[in-house]
Amino acid sequence: MEFSIRKSPLSVQKVVKCMKMKQTPEILGSANGKTQNCEVNHECSVFLSKAQLSNSLQEGVMQKFNGHDALPFLPAEKLKDLTSCVFNGEPGAHDTKLCFEAQEVKGIGTPPNTTPIKNGSPEIKLKITKTYMNGKPLFESSICGDGAADVSQSEENEQKSDNKTRRNRKRSIKYDSLLEQGLVEAALVSKISSPADKKIPVKKESCPNTGRDRDLLLKYNVGDLVWSKVSGYPWWPCMVSADPLLHNHTKLKGQKKSARQYHVQFFGDAPERAWIFEKSLVAFEGEEQFEKLCQESAKQAPTKAEKIKLLKPISGRLRAQWEMGIVQAEEAASMSIEERKAKFTFLYVGDQLHLNPQVAKEAGIVTEPLGEMVDSSGASEEAAVDPGSVREEDIPTKRRRRTKRSSSAENQEGDPGTDKSTPPKMAEAEPKRGVGSPAGRKKSTGSAPRSRKGDSAAQFLVFCQKHRDEVVAEHPDASGEEIEELLGSQWSMLNEKQKARYNTKFSLMISAQSEEDSGNGNGKKRSHTKRADDPAEDVDVEDAPRKRLRADKHSLRKRETITDKTARTSSYKAIEAASSLKSQAATKNLSDACKPLKKRNRASATASSALGFNKSSSPSASLTEHEVSDSPGDEPSESPYESADETQTEASVSSKKSERGMAAKKEYVCQLCEKTGSLLLCEGPCCGAFHLACLGLSRRPEGRFTCTECASGIHSCFVCKESKMEVKRCVVNQCGKFYHEACVKKYPLTVFESRGFRCPLHSCMSCHASNPSNPRPSKGKMMRCVRCPVAYHGGDACLAAGCSVIASNSIICTGHFTARKGKRHHTHVNVSWCFVCSKGGSLLCCEACPAAFHPDCLNIEMPDGSWFCNDCRAGKKLHFQDIIWVKLGNYRWWPAEVCHPKNVPPNIQKMKHEIGEFPVFFFGSKDYYWTHQARVFPYMEGDRGSRYQGVRGIGRVFKNALQEAEARFNEVKLQREARETQESERKPPPYKHIKVNKPYGKVQIYTADISEIPKCNCKPTDENPCGSDSECLNRMLMFECHPQVCPAGEYCQNQCFTKRQYPETKIIKTDGKGWGLVAKRDIRKGEFVNEYVGELIDEEECMARIKYAHENDITHFYMLTIDKDRIIDAGPKGNYSRFMNHSCQPNCETLKWTVNGDTRVGLFAVCDIPAGTELTFNYNLDCLGNEKTVCRCGASNCSGFLGDRPKTSASLSSEEKGKKAKKKTRRRRAKGEGKRQSEDECFRCGDGGQLVLCDRKFCTKAYHLSCLGLGKRPFGKWECPWHHCDVCGKPSTSFCHLCPNSFCKEHQDGTAFRSTQDGQSYCCEHDLRADSSSSTKTEKPFPESLKSKGKRKKRRCWRRVTDGK
């Protein structure tokens, strides 16, 4: 039979000849069609899972998938009948020669193995041909073996195709890593043993490339001793070993696959391994080589500091570990490679690393025997299966492969070609670390990672959901099956810890159900088929939705079914299940769906980690995030947020009961170690919980348990932690916290009552800080700090960023942040400008945040000691999704967004951080970092940051960051407004409903004596006694009648305030004005609508509340003044009248009435109000606190602002006329018209020079400074002495036109003034000069001293200076 494969993007044209063979019912000697004792190692199973062969040669053609003839990867389930295709005939009838070839493969190779042959049977020759997928070469395989001619011809064709596709297609880094793994695994020769378990050698000439030939091309091979250099650590002795996942000791790294890495294991008392680049490895020759290596590294150091660091001796914490590694390396150097590998290769038990028992014993580390490790690991696996007693069809595919590898490894123990660095994986308890081990100094995570099959199947579905889009984008031409295989290849490269990140709520429940299944019966096996067929057992699942869960569990069971029929289609069902999750509501539980692999979210249900973190002292701890390692030294940092993310997710699941109306179960935390677990509850008043170990107890005490404080009756204050003075307990029953009254008064959330006080742990600080007047009610789940009286509502909206969640209802708040010495990003920093005026100078800096102010801008004096801004005193904290400015290092203040720790990439989550720190995302640069409250401040609308925004380098990045920050700020603002609107539309803000005014503080309510109440003249026989249409004297004077005084008695209709006769109204949500009040029936003009009631406060309290409202940006408040000593505040307490809005054209008015001697305010209709109309009144009546608040009443005469008088009809008409009036045309002045011409000579002496001009309009006088008696120019507007009286300086009325002499009315009498012919007057001085022949001299009218007219008390100004000609 001959058929050809046409050329396609996935294959190279080949002609394959196959001989028709007789089918037999037995396969490899099994009577029932099943393989028995067929031992196939892991390399073979991996290879077979990636080879594509026809299930039946009788079909005549090969399978086609998506139009392609060959596929690069297929699961092992599709090839389970491979033996029926190849090994036909009787058992051991054929001499099959398996040769797996790969070009450019450098790795470990083992001698090939063959099965027995039988004379007379046709010979089957298998050759795997190199195929191409998207222009990328895969491995080779085909059924042939005629010599080197076919090989060289195929190599030539492959080289041509490879060169062609390399020019046309771009290489994929992620795909290349999978490609290399496939090449390496294909190069490893697998061993298939006969039913009799006989090992038959293979002729070496059957394979042109053996593993030994490939090893000669590599610089290092398995078992070689090397020095490795990892940043931050000295040169360390290592041994090259094979990676337990890739089953290879080398791989190519980098964008162009130009850098080679080797897998090494570090010598020492802690088993740790890593991938190291070849340039960081040097062959090990002895300890004396260390100094030389340090000197060579120092010569290549880029900076002097780095050089000093490299030459520095090994620190004390690493010295013991390093010296032990040197001893082990020198011992290994004296051994042969096989002995070295046998003794020093790590044991991979389960998913953990362990030292060889012999090495651990020499190092003084106590470990369990290997047999006990295997026994103890059986409980953590799915079930302990005996290969000899359980049929192979009852073993799942994954576990069957593990069993085959175990048996294969045992049989290959004496084979020198067998790789001993990859023993069978067994779950084992971690051995005790050595004292000097850096990994031993790490805090363990408290629970081992799960490896249950139910979890693995569910995790794979989540993995497919998240990363399907990525793979499809990289391989658009691939079919669905190919995408499934690529995803499976990526999944197989992850270790158990990385796989655990893809847990879901469903996988948790399935895992628990699997554990129950494993405990049923004798523990030997589980009947998945029976459980899948019996849906009655699903009733035990308590979580909702049941229907979707049952469907998912059914699909997961189908994936794990062992029968041949379901194994063939399991991978397709997994694809369908994963894709269906995208279109169902289950995507809500998979919050990380459709996110790239780099930024995937962390697992929401992994085991919670312990608080605290210690820096690793091993070289492998400095590996990059892309390196794959199973060593304990590569575990993520055990930061407070690790447990925070998990606890919050678990809390959100458990809180569903409370959403259905049931109270959530309280989770207690130990008061000593602040951790959860099995706790002992105190039955005393403190309601505390403790671990037995924390109390020093070995077992639970009998009877009633009380802690030491409750037993002694001396409790410590929860704030100051001291018990010297008297403490009082919170009145809430289950609280149990004690406080000094002085300490608890410092917190504004403390509520004092008649029986005591309610502590701040029962109110949300975020809700109070955002709206102190109307905070959100304390109902709902609260998360309380275990160290101080701070509490928040559960959820990201209220919980402050930086809080460490230690239980579903317990946190450690950000107030307990401790700055570490030597860390620059922990230092506090303040801005260099005022937050009010944006100017520098002498600033008052906040001690908790970067805020700074001028004391004058805050209207306060410069305080002594520490000072905190208003926001910090009020308890305002940053929340997730807040846009902020961050100061990091030497960079400018940079815009960023506060991120939740579970929404950042895994490498950012692993960064070491303290309680109170939170991750931020920098706009523009797309970077992340951990920071805290003292280095950030909120972003405000309109912020522009630094003015230095260039078009190159960091300036351009900063400009883009500002644009991104502004867009994100507006987006988050709209989201929050929509959420607040949705919440506010449900019901009005909370307040306390009262019926009459409640006095506050010193305010009193007056009550008059009955004899003082006026009596009206109404009679009970009148039609409407004391009604609105009657002539009741009390009604006219706005007095309410008293029932014991009014003649009408019970028929009196002037008792609306006392009887509260209000028309029926309802509260509604208005457009743009918040909540309002509408009438439900028609209201007549003058009818009483409602009484305005609230808290009665005095003026001092009123001003204090207004000041507090201004400081905290509270705008929704209204104070109504009754008289000088009493003001009504209806904010915290009131009735329906508090919802009435303002209007410049209202339908109600406020009137002061006297009721039983006390003044009260009533609302009366000023016009007929139909039903459904909103009730409004004018707030301008004796109101305080409204400063230019925009009015939104929409009336025609709206003034625009609250507090301003509404526009009258006259003003409206004048405005209309003004708008219609045309602008008057103005006559243009001629050039020079209206300008005055100043004199060029001094008005006193008549000479020219530098003159001072008078600033008075139309005055042209000019003077010398010496003539005015001045030494410098006058400042400001200056008028010459001619305009002021020479005696008193008042404005002059009589002027001399020849000199500056002038006088006012009072002093002009007695002065001789004469007039010239042109009407100008002159003084007597000029008359004497004119008439020199006169015999009689006129006496001077004023002393000589008064003639000095330049020295005036008024401020003068220089206006203009001219030069005389």
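Cβ coordinates come from backbone N, Cα and C, glycine included.
Those substitutions? Not in this structure, it's all original residues.
When DSSP labels each residue, the domain 'PWWP 1' (222-286) comes out as 3 helix, 30 strand, 32 coil, counted as helix, strand and coil in that order. Residues or ranges marked as domain 'PWWP 1' in Swiss-Prot (evidence: sequence analysis): 222-286.
The Zn(2+) 1 binding site annotation in Swiss-Prot covers Cys1016, Cys1018, Cys1026, Cys1032. Just so you know, the Cβ of Cys1032 (Zn(2+) 1 binding site) picks up 24 other Cβ atoms within 10 Å once every protein chain is counted. Cys1032 (Zn(2+) 1 binding site) falls outside any helix or strand according to DSSP and counts as coil.
Within 10 Å of the C-beta of Cys1041 (Zn(2+) 2 binding site) we count 27 further C-beta atoms, all protein chains included. Residues or ranges marked as Zn(2+) 2 binding site by Swiss-Prot on the basis of similarity to another entry: Cys1026, Cys1041, Cys1046, Cys1052.
Among the mutagenesis results in Swiss-Prot, Phe1117 to Ala has the note: Reduction in class switch recombination of the immunoglobulin heavy chain in B cells. The residue drawn here is the original one. In the shown protein chains, 19 other C-beta atoms lie within 10 A of the C-beta of Phe1117 (mutagenesis position).
Quoting Swiss-Prot on the mutagenesis of Arg1138 to Ala: No methyltransferase activity. DSSP assigns Arg1138 (mutagenesis position) to a helix in the three-state reduction. Counting every protein chain shown, 23 other Cβ atoms lie within 10 Å of the Cβ of Arg1138 (mutagenesis position).
Cβ neighbour count for His1142 (mutagenesis position): 22 (other Cβ atoms within 10 Å of its Cβ, all protein chains included). Under the heading of mutagenesis, Swiss-Prot lists His1142 to Gly and annotates it as follows: No methyltransferase activity.
Around the Cβ of Cys1144 (mutagenesis position), 23 further Cβ atoms fall within 10 Å across all displayed protein chains. Listed in Swiss-Prot as a mutagenesis experiment, Cys1144 to Ala is described as follows: No methyltransferase activity.
The annotation Zn(2+) 3 binding site is assigned in Swiss-Prot to Cys1144, Cys1191, Cys1193, Cys1198 on the grounds of similarity to another entry. Classification of Cys1144 (mutagenesis position) by DSSP places it in coil, neither helical nor stranded.
Each of the binding-site residues Cys1016, Cys1018, Cys1198 was scored by the other Cβ atoms within 10 Å of its Cβ; the lowest score goes to Cys1198.
The Cβ of Cys1052 (Zn(2+) 2 binding site) lies under 8 Å from the Cβ of Cys1018, Pro1025, Cys1026, Cys1041, Pro1043, Cys1046, each of which sits 6+ residues away along the same chain. Listed recorded positions near Cys1032 (Zn(2+) 1 binding site): none (candidates Phe1117, Arg1138, Cys1193; Cα-Cα distance within 10 Å). Straight-line distance linking the Cα atoms of Cys1193 (Zn(2+) 3 binding site) and Cys1144 (mutagenesis position), rounded to a whole number, equals 7 Å. For the domain 'PWWP 1' (222-286), the mean pLDDT of the prediction comes to 88. Closest in space to Cys1016 (Zn(2+) 1 binding site), of the recorded positions given as Phe1117, His1142, Cys1198, is His1142, taking the CA atom of each residue.
For Cys1198 (Zn(2+) 3 binding site), the mutagenesis positions whose C-alpha atoms fall inside a 10 Å radius of its own C-alpha are Cys1144, out of Phe1117, Arg1138, Cys1144. Arg1138 (mutagenesis position) has Phe1117 as its nearest neighbour among the recorded positions Phe1117, Cys1144, Cys1191, going by CA to CA distance. Cβ proximity to the Zn(2+) 3 site centre (mean Cβ of Cys1144, Cys1191, Cys1193, Cys1198, cutoff 8 Å) flags the following additional same-chain residues: His1142, Ser1143, Gln1145, Arg1192, Gly1194, Ala1195, Asn1197, Ser1199, Gly1200, Pro1206. Note: the CA-CA distance between Phe1117 (mutagenesis position) and Cys1191 (Zn(2+) 3 binding site) rounds to 14 Å. Here the C-alpha separation of His1142 (mutagenesis position) and Cys1191 (Zn(2+) 3 binding site) works out to 8 Å. There are 26 other CB atoms within 10 A of the CB of Cys1026 (Zn(2+) 1 binding site), with all protein chains counted. Recorded residues Cys1191 (Zn(2+) 3 binding site) and Cys1144 (mutagenesis position) have their alpha carbons 8 Å apart, per Cα-Cα distance. Reduced to three states, the DSSP call for Cys1018 (Zn(2+) 1 binding site) is coil.
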